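Asker: Experimental mutagenesis at this site is recorded by Swiss-Prot as ILE185 to Ala, annotated: Decreases interaction with gus. According to Swiss-Prot, the mutagenesis experiment ASN187 to Ala carries the following note: Strongly decreases interaction with gus. For ASN189 to Ala, Swiss-Prot lists a mutagenesis experiment annotated as follows: Does not affect interaction with gus. Look at Swiss-Prot and you will find 276-453 tagged as domain 'Helicase ATP-binding'. What Swiss-Prot lists as ATP binding site is ALA289, GLN290, THR291, GLY292, SER293, GLY294, LYS295, THR296. Quoted from Swiss-Prot for the published mutagenesis GLN333 to Ala: Reduction in RNA-binding, drastic reduction in unwinding activities, no significant change to RNA-dependent ATPase activity. Swiss-Prot documents ASP381 to Ala as a published mutagenesis change and attaches the note Increase in RNA-binding. What Swiss-Prot lists as domain 'Helicase C-terminal' is 477-624. Among the mutagenesis entries in Swiss-Prot is GLN525 to Ala, noted as: Reduction in RNA-binding, abolished unwinding activities and no significant change to RNA-dependent ATPase activity. Under the heading of mutagenesis, Swiss-Prot lists THR546 to Ala and annotates it as follows: Moderately decreased the RNA binding, abolished both the RNA-dependent ATPase and unwinding activities.
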Amino acid sequence: MSDDWDDEPIVDTRGARGGDWSDDEDTAKSFSGEAEGDGVGGSGGEGGGYQGGNRDVFGRIGGGRGGGAGGYRGGNRDGGGFHGGRREGERDFRGGEGGFRGGQGGSRGGQGGSRGGQGGFRGGEGGFRGRLYENEDGDERRGRLDREERGGERRGRLDREERGGERGERGDGGFARRRRNEDDINNNNNIVEDVERKREFYIPPEPSNDAIEIFSSGIASGIHFSKYNNIPVKVTGSDVPQPIQHFTSADLRDIIIDNVNKSGYKIPTPIQKCSIPVISSGRDLMACAQTGSGKTAAFLLPILSKLLEDPHELELGRPQVVIVSPTRELAIQIFNEARKFAFESYLKIGIVYGGTSFRHQNECITRGCHVVIATPGRLLDFVDRTFITFEDTRFVVLDEADRMLDMGFSEDMRRIMTHVTMRPEHQTLMFSATFPEEIQRMAGEFLKNYVFVAIGIVGGACSDVKQTIYEVNKYAKRSKLIEILSEQADGTIVFVETKRGADFLASFLSEKEFPTTSIHGDRLQSQREQALRDFKNGSMKVLIATSVASRGLDIKNIKHVINYDMPSKIDDYVHRIGRTGRVGNNGRATSFFDPEKDRAIAADLVKILEGSGQTVPDFLRTCGAGGDGGYSNQNFGGVDVRGRGNYVGDATNVEEEEQWD
């Protein structure tokens, strides 16, 4: 199962994944596992000991209820909560707030999520059937354990105080699809009454309007920012506007310039120099630049300025700008940047993304907003319900377009761009770190007479990141990680391969007195946002993340990136280490290379290190010898394919490439 950080159209946030736990082989397991010893299927009731008796997490039988606290992973350290830092008597790792840890129920023990472990559970669109087994009397049973046998009363209607908020009854572990499955039928083939479900959604905290907080979140230019002047730039298209050299020469509104200055921006980056005049002139744009190069400001500044310069009447449910992002975290980041640049103007900025209350977001949107930032699934949900239409849309921005293609959003992108309500006279802007041929051909359906801008990659910016590669097998990784973090742990992101591995490593580090949190696709949206807040404000020194967090995380003061597990694609390596050393600042990246597992990217890794002036270890050269890899040493993430004879799409005459130094 992949890390699905994409957006679900309708989400029951507290019940997400309803018992669907996967290991490296993509096999699904009940959260409570197979009951052994005293585990009793994770003590399904009062504490909901997560994975109580499952041997495959810590290599031993969990201790049932997790000390009565509902601790994550059941018997982890005498019932201590998630990450080991909170111990006996607490209801969850954040303490008593509900969540999906102890007492609340949902998809975790007790209320119906896993239904005692060996009983079937009602996840997803009807859930898995659960494990059949025989009791001591030899009776075959499925998901109908007596209360005494399953370690606590399930109680379909817990009081709010007991479960941390109003929840759905039995089977709320899935995505709340109202259809019958095997768990609706008892052993006598009688239909089990399907009681009414209640659903609880996460409502994000209101964004701050404090100027200091709004303008202090960005990353200031570093001492190596001047290197950006040496990055090569290629521009393709007809009648291309000339680049700007200063924000003051970009014909932006005064209030936008004031907010740019408050943000600490002094000189535009190469992508901003080229993109701002193109967008201001009314042209479509396909822009290719690496993460951390200022892409977000490159499209927000001219768009917001244009809205102020040429105001149109604001109609409810008809945004004038639609910005689509592949991940929730990136959408939130763009939302915060838009609020910053539109500060003290009359422009209204809205956001819609999955894992949060649809009703709450709809209330915000129906107040009217000029700009909507959205993830694809949730945006289409609003569109399908006619809460959002595109009659007044003047700008459409597809950010991280290559990532959207990788995540399977190509059809969603087509549905948005070709929607019957889409205003014909709109500008389409596509931004990405890479533009492979496939996505350029699809873009040809949407863009007209567009300008293609490619900003040089790797060399200049990555040379600001000191890259170190260690040869470490999988059994030595934890001790090596402790050794590195003992020197300096603050502001460290550790990338791992699996969601389960992220939680396990976060728990391990917390027990070693390194305040650690994790972020991945199986965590509830409230927990994902809380994890980022804790890491940003320094209360958590270390953030464990899966590879999908390698894009979109623009966090101040990230000092160190550690590849605990190497990615399978070299592009992901570049994106990961790009979390540090941003906007001309120094950074540090450390990678654990396991020759048995990571040999396939060795040749590409050697090219990356050589291209950025880094030391290449002998063991890595040996592993990469004879392999050519798939990585190209070209300095650009994409080449305009319109000049090729077999291209079908925009028929614009393409001038010879310009190179702007």
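Each residue, glycine too, has its Cβ placed from N, Cα and C.
In terms of burial and nearby residues, how do these features look in this structure?
Answerer: The average pLDDT computed over the domain 'Helicase ATP-binding' (276-453) stands at 93.
A 10 Å cutoff on Cβ-Cβ distances gives ALA289 (ATP binding site) a total of 30 other Cβ atoms nearby, all chains included.
Within 10 Å of the Cβ of GLN333 (mutagenesis position) there are 21 other Cβ atoms, across all protein chains.
DSSP assigns ASP381 (mutagenesis position) to a helical segment in the three-state reduction.
Other Cβ atoms within 10 Å of the Cβ of GLN525 (mutagenesis position) number 20 in total over all chains.
Residue density at THR546 (mutagenesis position): 23 other Cβ atoms are found within 10 A of its Cβ, drawing on all protein chains shown. Following the DSSP three-state reduction, the secondary structure of THR546 (mutagenesis position) is strand.
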Asker: How many whole Å apart are the CA atoms of GLY294 (ATP binding site) and GLN333 (mutagenesis position)?
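Answerer: Distance (Cα to Cα, whole Å): 13 Å.
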Asker: Can you count helix, strand and coil residues in the domain 'Helicase C-terminal' (477-624) using DSSP?
Answerer: 75 helix, 25 strand, 48 coil
Asker: From the Cα of THR546 (mutagenesis position) across to the Cα of GLN290 (ATP binding site), what is the distance in angstrom?
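Answerer: Answer for this pair: 20 Å between alpha carbons.
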Asker: Tell me the coarse DSSP state (helix, strand, coil) of LYS295 (ATP binding site).
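Answerer: Reduced to three states, the DSSP call for LYS295 (ATP binding site) is helix.
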Asker: Can you tell me the three-state DSSP label for GLN290 (ATP binding site)?
Answerer: coil
Asker: Quick check for the class: what is the C-alpha distance, in angstrom and rounded, between THR546 (mutagenesis position) and GLN525 (mutagenesis position)?
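Answerer: Here the two Cα atoms lie 15 Å apart.
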